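So the structure is just underneath, and the comments pick up after that.
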Amino acid sequence: MADDANKVWPSGLTTAEAEELQKGLVDGTRVFGVIAVLAHILAYAYTPWLH
């Protein structure tokens, strides 16, 4: 692993692999954010003590 010039320290991933992993992480965070916003809107709409 240390001999491969394409691998980036310390993860051992290539730049392309790291970018792919980061894209998945960002996409997952966006999905989580949308679900969280939707849950907060529904909680506000359906709980009378928040009005």
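Just so it is clear, glycine is given a Cβ too, placed from its N, Cα and C backbone atoms.
Don't expect the noted substitutions in this model, because it carries the original residues.
Among the sequence features in Swiss-Prot, the natural variant Val31 to Ile is noted as follows: In strain: DSM 149. Around Val31 (variant position), there are no C-beta neighbours below 8 angstroms that are at least 6 residues distant in the chain.
The annotation bacteriochlorophyll binding site is assigned in Swiss-Prot to His40 on the grounds of sequence analysis. Taken residue by residue with DSSP, His40 (bacteriochlorophyll binding site) is part of a helix.
Here the Cβ of His40 (bacteriochlorophyll binding site) has 11 other Cβ atoms within 10 Å, regardless of which shown protein chain they belong to.
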